[in-house]
Amino acid sequence: MLFVFILFLPSCLGYIGDFRCIQLVNSNGANVSAPSISTETVEVSQGLGTYYVLDRVYLNATLLLTGYYPVDGSKFRNLALRGTNSVSLSWFQPPYLNQFNDGIFAKVQNLKTSTPSGATAYFPTIVIGSLFGYTSYTVVIEPYNGVIMASVCQYTICQLPYTDCKPNTNGNKLIGFWHTDVKPPICVLKRNFTLNVNADAFYFHFYQHGGTFYAYYADKPSATTFLFSVYIGDILTQYYVLPFICNPTAGSTFAPRYWVTPLVKRQYLFNFNQKGVITSAVDCASSYTSEIKCKTQSMLPSTGVYELSGYTVQPVGVVYRRVANLPACNIEEWLTARSVPSPLNWERKTFQNCNFNLSSLLRYVQAESLFCNNIDASKVYGRCFGSISVDKFAVPRSRQVDLQLGNSGFLQTANYKIDTAATSCQLHYTLPKNNVTINNHNPSSWNRRYGFNDAGVFGKNQHDVVYAQQCFTVRSSYCPCAQPDIVSPCTTQTKPKSAFVNVGDHCEGLGVLEDNCGNADPHKGCICANNSFIGWSHDTCLVNDRCQIFANILLNGINSGTTCSTDLQLPNTEVVTGICVKYDLYGITGQGVFKEVKADYYNSWQTLLYDVNGNLNGFRDLTTNKTYTIRSCYSGRVSAAFHKDAPEPALLYRNINCSYVFSNNISREENPLNYFDSYLGCVVNADNRTDEALPNCDLRMGAGLCVDYSKSRRAHRSVSTGYRLTTFEPYTPMLVNDSVQSVDGLYEMQIPTNFTIGHHEEFIQTRSPKVTIDCAAFVCGDNTACRQQLVEYGSFCVNVNAILNEVNNLLDNMQLQVASALMQGVTISSRLPDGISGPIDDINFSPLLGCIGSTCAEDGNGPSAIRGRSAIEDLLFDKVKLSDVGFVEAYNNCTGGQEVRDLLCVQSFNGIKVLPPVLSESQISGYTTGATAAAMFPPWSAAAGVPFSLSVQYRINGLGVTMNVLSENQKMIASAFNNALGAIQDGFDATNSALGKIQSVVNANAEALNNLLNQLSNRFGAISASLQEILTRLEAVEAKAQIDRLINGRLTALNAYISKQLSDSTLIKVSAAQAIEKVNECVKSQTTRINFCGNGNHILSLVQNAPYGLYFIHFSYVPISFTTANVSPGLCISGDRGLAPKAGYFVQDDGEWKFTGSSYYYPEPITDKNSVIMSSCAVNYTKAPEVFLNTSIPNPPDFKEELDKWFKNQTSIAPDLSLDFEKLNVTLLDLTYEMNRIQDAIKKLNESYINLKEVGTYEMYVKWPWYVWLLIGLAGVAVCVLLFFICCCTGCGSCCFKKCGNCCDEYGGHQDSIVIHNISSHED
């Protein structure tokens, strides 16, 4: 929505009667026509509309620059308004009040020759701003006395601003009549610039970027030069050309012109000469020719075929839309309000349809931290939301840790629950203590019902923050005064129930000490003292004299709505139609092609149109109220055949027909001169002459097609662009067969002529188990001398483990590569039904992809298979659990949920009639009704009391039986427990005796073992002496040599194993690479290689996981019959030009040379599609080198000689190892008596097993469904009606008898006799 100056901002703009502004009496309400559209277009070829980049000079360069430029070929709008002595109120609103967006380019006419003598302004003033009030900056470009006065100030614009060509009229010394400021306003720029007053027109270039405003100027139709730039830090949203008030000179025509066209961010190609002057410019997205120039970065591109991607495929512009001039949300004002709630009564406020600046907000409240949940904090800046809700409260100093996500402290369990599933940000900030008053309020209604008072319970400390430690919920029947010793009207009592707070809820109530509740006067209700409310605590919020506050910012509807952050907000841009652009429409992003349409199906609150698939299909611009359709950008290839002598190229939209090209605005040309469909796609700007053939072609389009251009054809035929699409045939087939010779002779070859479907299964190993080795343990075991000498081998063991780790890493990397190849682009599916019967099973691909989804842990026997009553039944029924000694379940099975069968399902227990002791509400009502009826109308209704009597008696029997079983079980438990205690005591005695005997024997053996150890020490001392003698006799060199020999042998074996591991890993690496290659070439695509994916020509391949590898199933067609043909590797035409076949052979067929494919014999004529032209018929020969492997075997020395070299005689002295076994005391224990006693105790414990009578627990539902209540209600109504007429007819209701009138008179005699009969019968 566009904002008109005074109509929407009366507090900011000039007021009526201000001597600096025009009076309303000098205005009128005449309508004004729309701005005129120029016939002149923006011609950027000479640099018009461009500008010299600040602080940069380019010499003799052609380069691409991205900036804010007009669209080449766009038109101007004249926004100048002329007045004499009055202005029109309609001048100050759209379409003359416009959106500034990225910027504007203006061409302004110099009116010096038309203005009266003494005039100081030769063109209107332009103002650029947002609110045009004293709180925002406004850019003013105003002419005065041959200079340009540029100012950026916080002006207050008049209600009816204008530019006067002679401001000194009537003694008014003001420069301009457009602002009301008496005192100088706040300015960031005020400068004057020289103006060439003799120029025909002035050219201005205004744009904004990153909060900075840029102004450029020129006095001739060329590139503009830098005027000034100023950082404003805000977005300028609109501009206005002030009306030009002037009385022209006599006889002159006065028509001010202020031509304006919008700027957009686009790419231009510039050419700079040796002086750094722009000599030519090209808008890269304006035409196909300009796109080719930008692609080649040349103003004169050469002849060729170019693949276009900038304009037709990739977005080349941006359409950005936000609702303009929304009010500020003022979230910071609410966050910094003096009254701050406690966690117990946290507050929420929702903001919608407004803007906020998150950076300013954080600075304003002096934020300490900001953490976001389910969204990156950086993504909040610049986003739009449906609405924003903010919850805040003061934080007790000791409970800050409770506000961490997932914490279960007091603040989150009993005060405020943070919703971890919501998109939100948690803000911690502080306020000075003098600006904060804590509002401690208990929101509980049931606490206040019994006398809760905030100040009386919590106190009045300004910075104490109250929080609940536990919350309680109560039923409506709860009364804390229901005690026998307290006078109170309470008659029933239910206990409070502890509860946690849910998301968005407050604490339901604090705990109550019921002993402190009561009232001497029962008519004044139940009142609790202040000290009776418990379960809360308090702490100060102050840290360093600042109160800590928590705010939870809930972000609702991300990327939708009109509640936007202005931190990274861009200015609105023009809606560019007909090209592929990126768009951001009120937070909805994407890319597409816009086309303006007339649509009446948008409601006033609707802006976006979607299709049935949820894709954005249309858009209504709130700024201009125009409607657009949005089509997807063309994602194919566009080939442009460009000839340097032609003004435009011929186009080929590959793989797409022309109807789609023009219906989706892919082409820039709405009505091209000519176009047609070919088998390559849509051809534009060329004639269809594919029936003609050319031997030479400069613009080859592929597939044997050529674009030919002729300047003469374009000149003589006005309906032709000069391009034509023809067939490219570099030679004539008949000429080939007349003068052709085979290159390098003829060869016989068998070529397939018939095929069958083949099936091939293949396993490729891609991984193996990992191996690690403890090198020292493998070589030396636990031998210390060996380990010491092994150190001399250096890093051999370290290298072993390094090699094994390298092998393991290699296996891991190959496994990741294989998994990546499988997961990218492999569509896994089962075999489709094909009507072929037979034992063919679907392939199970689940091991390949693993378990996906929430059904992984569920099966038919899992949680999903559990069955029970429905949720509706659980809602309509209450559950009651009964002790069942054997008849409750049988009773329930008999009734089947029909409570009227109560007495029909009486059970028998040990000969006694019993019923379950619990009755539902409906059963109680029924039996009560029967008992009441029996008491009211005896003896006729006495029978109605029989069911009640029987029910009571049977249920009393049920209670008695249950109590009897429980009593018998209690006696059995007591008896068995006593027996068990006796047996346990006896078992402990026997165990104590046995342990005594064991102790004496163990002590004796310990002494004997001590003697044995002394003897062993002596013997092993002798052994050590002998070994020492042996080592002394052996030379140190010989001992090391023996150890070294063993180490060498084992290291050799280990080295061989490591070599084998390396070799195996190399094989696995090769096979894994082959598996990846087969996945990519066989599974994801169809290969042309023979016998690579199965046997024969590949059709289809499937892959499945297997232990340590992949299992492939290939389908291919295998040749079953062949023909023998004479083939040639090439042909020589006329002895100077050669031909080579493409993916096939040249064969002789009936004496004529033809081409056939290598996989199937099918002779066809030789064309450029199946052959390649060579410059000569020469053949190059290469001889392969002769390389042979070395087959010599090494000759090692004789083994016996090497053994004798190291063998030495050894002598050993055996030590005396005899032991004195006589000193060992071998004692046998006799524990038979103690074991028997323990066995008896165990037997008694076993006999104490309690065989209790089974008492089950049965769960029954006691509430009837709604339809049963309906039937009971209808029956009750019927009974009441019946009783009413009985009372009338028997005279029992005299009042009713009088009201019935004549209705009952005719039965009066009969009624009296019945009454007398009843009385007499009763008296008898």
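Keep in mind that glycine also has a Cβ here, set from the backbone N, Cα and C atoms.
No substitution from the list is modelled in this structure, which keeps its original residues.
Owing to the predicted nature of the structure, the values given are computational and were not obtained by experimental measurement.
Under the heading domain 'BetaCoV S1-NTD', Swiss-Prot lists 15-296, citing sequence analysis as support. Averaged across the domain 'BetaCoV S1-NTD' (15-296), pLDDT for the predicted model comes to 80.
Here Swiss-Prot flags 327-566 as domain 'BetaCoV S1-CTD', drawing on sequence analysis.
All protein chains considered, the CB of S33 (mutagenesis position) has 7 other CB atoms within 10 Å. Among the mutagenesis results in Swiss-Prot, S33 to G has the note: Complete loss of infectivity on murine cells. The residue drawn here is the original one.
Looking at Swiss-Prot, the entry for mutagenesis of S33 to R says: No effect for infectivity on murine cells. Under DSSP, S33 (mutagenesis position) is assigned to coil, being neither helix nor strand in the three-state scheme.
For T62 (mutagenesis position), the same-chain residues lying six or more positions away in sequence with a CB closer than 8 A to its CB are L269, F270, N271, F272, Q297, S298, M299. Where Swiss-Prot documents T62 to A or S as a mutagenesis experiment, the accompanying text is: No effect for infectivity on murine cells.
Swiss-Prot gives this note for the published mutagenesis L65 to A or H: No effect for infectivity on murine cells. The secondary structure of L65 (mutagenesis position), as reduced to three states from DSSP, is extended strand.
The annotation that Swiss-Prot gives for the mutagenesis experiment Y162 to A, H or Q reads: Complete loss of infectivity on murine cells.
Here the residue is the original one, but Swiss-Prot notes a mutagenesis experiment at this spot, K183 to G: Complete loss of infectivity on murine cells. Long-range Cβ neighbours of K183 (mutagenesis position) (same chain, at least 6 residues apart, Cβ-Cβ under 8 Å): none.
Residue environment of R82 (variant position) contains 14 other Cβ atoms, counted within 10 Å of its Cβ in all protein chains. According to Swiss-Prot, the naturally occurring change R82 to T is described as follows: In strain: Isolate C12 mutant.
In Swiss-Prot, a natural variant is listed as N98 to S, annotated with the note In strain: Isolate C12 mutant.
The note that Swiss-Prot attaches to the natural variant Q159 to L is: In strain: Isolate C12 mutant; associated with altered pathogenesis.
According to Swiss-Prot, the natural variant H716 to D carries the following note: In strain: Isolate C12 mutant.
There are 21 other CB atoms within 10 A of the CB of N98 (variant position), with all protein chains counted. Cα to Cα, R82 (variant position) and Q159 (variant position) are separated by 17 Å. Rounded to a whole number, the distance between the Cα atoms of N98 (variant position) and S33 (mutagenesis position) is 15 Å.
Ranked by Cα separation from L65 (mutagenesis position), the recorded positions N98, Q159, Y162 are led by N98.
Every protein chain shown contributes to the tally, and the Cβ of Q159 (variant position) ends up with 21 other Cβ atoms within 10 Å.
Note: the CA-CA distance between Q159 (variant position) and N98 (variant position) rounds to 17 Å.
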